[in-house]
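**Student:** What follows is a structure written as structure tokens; I'll ask about it next.
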Amino acid sequence: MAQSNMPHKSDVLSQDELRKKLYQTFKDRGVLDTLQTQLRNQLIHELMHPVLSGEVKPPSISVEGSALLIGASNSLVADHLQRCGYEYSLSVFFPESGLAKEKIFTMQDLLQLIRINPSSSLYKSLISGFDKENKKGFLMSFLKELAEYYQAKESCDAETQTSTTFPSQVSLAEKFQLIDAQFADGFPHRSKLESLETKLNEYKKEVQHQLQVEMCHKLKYFREAEITKVKMEERRKYEKELAEFQNEFERTCQAKNEALISQEKNSLERIKKHREMESKEIYAQRQLLLNDIALLRGREAELKERIETFELTQKLQEEKIKSEAEALERREQNLKNIEDTYDQKLKTELLKYQLELKDDYITRTNKLLEEERKNKEKTIHLQEELTVINSKKEELSKSVKHMKEVELELESVKAQFLAISKQNHLLNEKVREMSDYSQLKEEKVELQAQNKLLKLQLEETRNENLRLLDRITQPPPELVIFQKELQKTEKAMELEHKDFETHRQALEKQLQSEIENSAQLRTQIAEYDASVKRLTVQVAELKSQLKQTQIALENEVYRNPKHSLIHSLSGLLLSGKMAPHSEDKSGDFLNVPLEQNKVIAGAVMSRVPPYVNTATEASSPESDFEFIASSTKAKVRELEQEAERLEKAFRTYYQRATQNPSTSPQPAKSPPSVNSVAALRSIASSSMDRPVSAEDRVVSEQPLGDMLKEEMSDMSKAFMGSVVSRPRRTSSSTRLSSTPHPKSRRSLDNEMYLEGLGRLHMTSSSPLLDRVSASPAASPSPCPERTAQASPVPSRHSFSGLPEQNACLYQRQTETQDKSELSNVDKQSLKDEKFEPPFRWNKTEQFEAEGLHPAGDMPGIDFAVATQSSRLISYDYPSAVQSQTGEQDEQELWELHMKERRQREEQRHNERQEALERERRELGKLEQERRMIEESLKMEMEEELEKSVQDQKDKSAHCENTLEKYMKIIQQRQEESNADKSSKKSGKECSLVDMMMPSDKDESSPGFSHEEPDDMW
């Protein structure tokens, strides 16, 4: 390119050689492309503005048409140059035409401009050819299509002088020729001295170059044509293969569909069979479920009442929890407001500090400029100041670290403040519950001390912040860094707060799950209570049936009395089988009351005939009445025979007792009396195999000395006052209780033997005592108040004989007892705790020594009273029985009915109290669980706070503050106090549970008390 400026030097190198050498050097150095672009730009500028050369520039070709057509033609040319690989001309064309690569028109746009119909064959062939042959440009394909179109139409019938060439205004070749001519005019003409050889060589090269270009174009055209043919053939082959593949695929799909349809039919049949089986099973299960539902509906009706009460308690607890949550939210809002005020204060202080720093920085910069202008000698001084500034920077970094530590301490103080606020809230609630003013004052003093310490620490932190702000002497960029660090710390605090909230939510979920578990437990307890109530109802029905049978039996026996039964009973006690040996007669038989009581119990129980299926037969009282009447009439003869022996034995026994009054045991002092009472108790309790009730335990575990003294004195006075006019009629009831077995039924088991003994004693003692005090001519009982005070509780039991000692005493006492029992029920449960341990110890020692076990089913005075009353009745006044009238029998029956009604009312009252106490226990358990959960939450919160404080301590190199130590001491004290309170509460609740467990067992005990008296007959 630059060889035209160089003079011809035949001595050194020719033009061609120099051109080749320059080309090679530029190419090796990698400067060829840049040099070509520079030369192109220069050429274009010189052609456009040939100012330096004095020649006139050729006139520019005016292009007619719109800008859109010009852009379309330019895009056609650019596309053609790009497709053909004419990079040089393309690089020249883009800047000359003002066209950008992004603004080139697409083929669809060009066809739309030319207004070729999209449905025409030309449009379709151009688009298909462009898609297939991306190497060719739009211009080449368009010209090819036009040539083929016009070649097909060259043969015409009429000869016309028309050319098939496409007319155009100016071709590209003409433009290039004009450019070459202008370029040639710009350069100086070659010298005429050039040889013809050089010209010929140049022409040859040009011709060869043109031939090569033409050959290349022809080869490209030939290749493209062959490639299109091959592509068409391959496309046809692929279409055939695709059609075959589609057919095969459709066949396989049809076969698969048929197989699937058959499988579906089989599966549907199986499913139908399975559904039929399931429907049958479901129907059977449905019937079972309907039966269960019918049972459960009955339970639901009972459970609704308990659920309502539970919902009321739950609502109260929810209201308490809501109030606590509102208080916590208010405190959180207060804390947020305090934090906002602190943040605003910090921001204002930082702004003030920034302004001060800016002012200081401006003044210092001015001073430094003045000092630099004045003297160059102060450079050394400035260097020293730089060292000082560096040291200050280090101090600043240290202060920043210290600030971070202080902020961490602030966070810990805030967390501690939150914990302290929660503790204050809990302490306030405890103070409301306990109303301990001394503890309140102490806690207030402690909290005030804590607040003072917190305020002091906050003031110290503020002072430290102010000191650090005074120390900082750095330009604003460092302040920006410091603000970023503050923002990071605030974000970290927010993340920690979020973690704390998530943990709190998890703990609340645990609380809800535990509450649900407690609700399930309550439902189970309610079901258990319902089953217990059903059993109690059944037991009450059985009791009523048994009482009816007893009343019928007594009425039948009263109609057919036998007068000599009381004498037969007294004679039987000292007859051949029951009397002690000669060894015992020599040494006072009454001094061994335990053995005496054992012998009496064995004698009486050997004659107790059992009746089978009393519980089942009690459902029909008329049939029972007929059966018992027939059996009693048949056995009266046997009773008359044994009555004579009993009378003889009783008379001899009473004579020996009156002859030896000094050796008779006193129940207040002598331990054998206690042993005799314990013997009968152990027999009755072991025979019935049931737990001892709490009220019986109260009676049996009172101090026996005072009780036995009072009752024996009262009974002796009552007997002495009523001896004169005592009726003889009372022997009928003793005959009822002491009717013997026939000989065929005397070989019974030990269990029936002992059960009959217990029932015999209670039924025989109560009518005797009733007859002792029921005579109308007898003087009024001298000490009814003392007897009522000595035994207020046993009147509520079916086994107690003291309330049935006399009718007049009972009528006077019941009015006072019914009033006092309602208030004494809670007191008696507390007396159990007082009297139980010492008396149990004494009983176990005595009974283990004699091989017996304690039982609280009978009061200890029954046996002594029964023996004394039977003694007095049978010995002194044997003729008073015949003067008894039928009216007194009816009155006694009415009194028995009244007693039974009162006992039922008392039992109902006891059951209600037991239900209330159970509910109290359940509430106590729920409160205990809630407190345990709150304590666990407190412990977890405290552990988290301690962990955070320990982490902060590990990060900071400082020692523990006095405030933290003080807080730890307070927390330890609170934990110890909480542990002590929880242990006390758990101990109280355990004692209450121990107290109330016998009351739960009492529900089953009355069932035995009224079911088994029929065994006497």
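Placed from the backbone N, Cα and C atoms, the Cβ positions cover glycine too.
From Swiss-Prot, here are the annotated features:
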- 69-101: domain 'LisH' (DOMAIN)
- Ser73 to Ala: Induces centriole elongation. Impaired IFT88 recruitment. Impaired ciliogenesis (MUTAGEN)
- Ala78 to Thr: Induces centriole elongation. Impaired CEP164 and IFT88 recruitment. Impaired ciliogenesis (MUTAGEN)
- Gly137 to Ser: Induces centriole elongation. Reduced ciliogenesis (MUTAGEN)
- Ser435 to Arg: Induces centriole elongation. Impaired IFT88 recruitment. Reduced ciliogenesis (MUTAGEN)
**Student:** Can you tell me the mean pLDDT for the domain 'LisH' (69-101)?
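**Tutor:** Within the domain 'LisH' (69-101), the model's average pLDDT equals 83.
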**Student:** According to DSSP, does Gly137 (mutagenesis position) fall in a helix, a strand, or coil?
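**Tutor:** Assignment for Gly137 (mutagenesis position) reads coil.
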**Student:** Three-state secondary structure of Ser73 (mutagenesis position) from DSSP?
**Tutor:** helix
**Student:** Among the mutagenesis positions listed here (Ser73, Ala78, Gly137), identify the one with the smallest other-Cβ count within 10 Å.
**Tutor:** Ser73
**Student:** Quick one: pull the CA-CA distance for Gly137 (mutagenesis position) versus Ala78 (mutagenesis position), whole Å only.
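**Tutor:** Just about 10 Å between their Cα atoms.
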